[in-house]
Amino acid sequence: MKLLMLAFVFLLALATCKGDEFVCEENEPFTCNQTKLFNSGNFEKGFIFGVASSAYQVEGGRGRGLNVWDSFTHRFPEKGGADLGNGDTTCDSYTLWQKDIDVMDELNSTGYRFSIAWSRLLPKGKRSRGVNPGAIKYYNGLIDGLVAKNMTPFVTLFHWDLPQTLQDEYNGFLNKTIVDDFKDYADLCFELFGDRVKNWITINQLYTVPTRGYALGTDAPGRCSPKIDVRCPGGNSSTEPYIVAHNQLLAHAAAVDVYRTKYKDDQKGMIGPVMITRWFLPFDHSQESKDATERAKIFFHGWFMGPLTEGKYPDIMREYVGDRLPEFSETEAALVKGSYDFLGLNYYVTQYAQNNQTIVPSDVHTALMDSRTTLTSKNATGHAPGPPFNAASYYYPKGIYYVMDYFKTTYGDPLIYVTENGFSTPGDEDFEKATADYKRIDYLCSHLCFLSKVIKEKNVNVKGYFAWSLGDNYEFCNGFTVRFGLSYVDFANITGDRDLKASGKWFQKFINVTDEDSTNQDLLRSSVSSKNRDRKSLADA
């Protein structure tokens with residue numbers, strides 16, 4: 001009988017190993033954490049599996065000029081996080097970058113997405129005012145270290161840390177002067193590092209700075225209408241987000257044009273922006289909610305993808321926003337249209353959308369209201385789409401499937417890299433609890449499972465996946481109250497060891513599973529049950 005049972009288990013494992021037969025679960029309990037059954041072998045050869053970070057969140061402030069997040073978190077420390085945290089020191093990757101590479105090597109990572117700090121390379125914001133040789137040395141060391149370990153660098157030029165001097169001089173992205181300054185900064189980066197960096201990202205999450213930085217005032221530079229937040233030093237939540245978004249697109253396109261004109265033929269690299277994505281589900285079965293869901297997709301994704309693919313904003317945005325939405329000149333439209341070789345897509349959560357036609361007074365109106373939708377974490381029956389992501393939202397692993405398919409079918413089958421996907425845990429947990437982050441394994445493996453599935457079923461052109469994040473770091477607006485890392489950072493002793501969490505050990509095995517790995521891993525906590533495979537998704541409830 002024992003031999004018969006062993007034979008049955010072996011046959012079950014053998015069948016489940018086949019990528020096209022592995023079942024992806026939409027909700028707990030998850031079984032995808034078994035690296036013997038689901039691993040990098042479910043993806044094509046050469047698929048990049050990496051981790052990600054950004055300069056302000058990991059480098060620390062040593063050796064660079066001030067940026068808008070420095071000023072923002074010091075002027076409004078409570079907005080930097082409930083713990084009043086900021087990026088003054090954080091992980092000190094500026095001096096401890098070799099530790100980062102060692103952790104990535106331990107993870108078996110084949111790629112690393114990081115950003116260059118504009119105010120580190122150009123402390124006074126402009127190339128004409130001087131280049132910092134210390135920054136060149138630092139980034140050369142990091143890039144060379146990655147290449148030596150056969151890790152592919154993906155380098156972001158702007159991850160929200162605008163030099164403060166440019167914000168002071170002309171209000172940063174509110175002014176078209178930013179286009180030339182960003183172009184010059186990008187040109188310098190291509191010149192200095194482009195012989196080794198073959199994957200450039202212009203701007204991280206085009207949606208975020210206009211909305212959180214200029215509509216809500218929750219992010220740097222913290223502008224908004226007075227009645228949205230009395231602490232905002234100035235702003236107009238109805239108009240400024242559209243101006244900033246417009247200038248971001250022009251700056252992005254100018255950088256892409258410089259790369260294609262001066263460097264691409266010799267350096268043989270690629271360049272594109274990063275989009276923050278979400279999947280949206282109807283709040284209920286009404287046509288109004290279904291229509292609101294489509295509007296949410298357009299105002300969230302199409303706001304930027306419309307210009308990038310067609311050289312103009314979506315018609316419904318023009319109808320709803322009116323003259324608050326800027327126009328592209330013919331020359332600008334031609335420059336913006338098609339200004340990407342690939343798209344980086346960040347994906348974390350799914351929301352429900354319901355119709356909201358309420359007209360509010362102009363002094364409390366924000367650009368986020370223009371889609372005439374209300375976004376919620378639960379639907380009309382009180383159901384969430386999946387397990388908790390944080391105190392206010394939930395995740396839905398199949399959402400990544402739908403997002404990838406949506407971008408393929410809506411925006412012309414682009415080359416895609418998943419440039420962020422990750423899960424937070426409380427920042428106040430002790431070492432033992434923080435490193436036993438099994439819920440992060442569930443999050444990562446369930447999303448990777450649906451990513452593999454959509455690539456196979458829909459032939460979506462995805463070539464890489466970067467987990468957020470390499471290690472614990474400063475989290476925008478949350479300080480150190482949350483941890484996203486696959487490795488543990490002790491912020492009371494940042495020079496200490498960077499220990500892999502359970503999620504890091506899982507990712508390590510996922511990337512490079514070996515025959516020596518036990519089938520009955522200690523990570524295998526979820527049972528394989530037909531009941532779980534057959535149960536209805538909460539997203540459909």
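The backbone N, Cα and C atoms fix where each Cβ goes, and this holds for glycine too.
Owing to the predicted nature of the structure, the values given are computational and were not obtained by experimental measurement.
The beta-D-glucoside binding site annotation in Swiss-Prot covers Q57, H159, N204, Q205, Y348, E420, W468, E475, F476, F484. Sequence-distant contacts of Y348 (beta-D-glucoside binding site), defined as residues of its own chain at least six apart whose C-beta falls under 8 angstroms from its C-beta, comprise R278, F389, Y395, E420, N421, G422.
According to its DSSP assignment, S128 (variant position) is helical. What Swiss-Prot says about the natural variant S128 to N is this: In strain: cv. Ta-0.
In the shown protein chains, 10 other C-beta atoms lie within 10 A of the C-beta of T261 (variant position). As a natural variant entry, T261 to K appears in Swiss-Prot alongside the note: In strain: cv. Ba-1.
Swiss-Prot lists K264 to Q among its natural variants, and the accompanying note reads: In strain: cv. Ba-1. Cβ-based neighbour count (10 Å, all protein chains) for K264 (variant position) stands at 18.
The active site, nucleophile feature in Swiss-Prot is assigned to E420. In the three-state DSSP reading, E420 (active site, nucleophile) counts as strand.
The natural variant G427 to A is recorded by Swiss-Prot, whose note states: In strain: cv. Ag-0, cv. Ba-1, cv. Mh-0, cv. Mr-0 and Tac-0. Sequence-distant contacts of G427 (variant position), defined as residues of its own chain at least six apart whose C-beta falls under 8 angstroms from its C-beta, comprise D83, D472, N478, G479, F480, T481, V482, R483. Secondary structure at G427 (variant position), taken from DSSP and collapsed to helix, strand or coil, is coil.
According to its DSSP assignment, N459 (variant position) is coil. Looking at Swiss-Prot, the entry for natural variant N459 to G says: In strain: cv. Su-0.
A 10 Å cutoff on Cβ-Cβ distances gives V489 (variant position) a total of 27 other Cβ atoms nearby, all chains included. For the recorded site, V489 (variant position), the DSSP three-state label reads coil. Quoted from Swiss-Prot, the note on natural variant V489 to I is: In strain: cv. No-0, cv. Rsch-0 and cv. Ta-0.
In this structure the residues listed as binding beta-D-glucoside are Q57, H159, N204, Q205, Y348, E420, W468, E475, F476, F484; their two most distant Cα atoms lie 18 Å apart. In this structure the alpha carbons, written CA, of Q57 (beta-D-glucoside binding site) and V489 (variant position) are 13 Å apart. Summary for the recorded positions Q57, S128: the Cβ-based neighbour count within 10 Å is maximal at Q57. Sequence-distant neighbours of N204 (beta-D-glucoside binding site) (same chain, six or more apart, CB under 8 Å from its CB) are S54, S115, T156, F158, H159, W160, V274, G344, N346, listed in sequence order. The number of other Cβ atoms within 10 Å of the Cβ belonging to E420 (active site, nucleophile), over all protein chains shown, comes to 25. In the set S128, N459, W468, F476, V489, none of the recorded positions has a C-alpha within 10 Å of the C-alpha of T261 (variant position).
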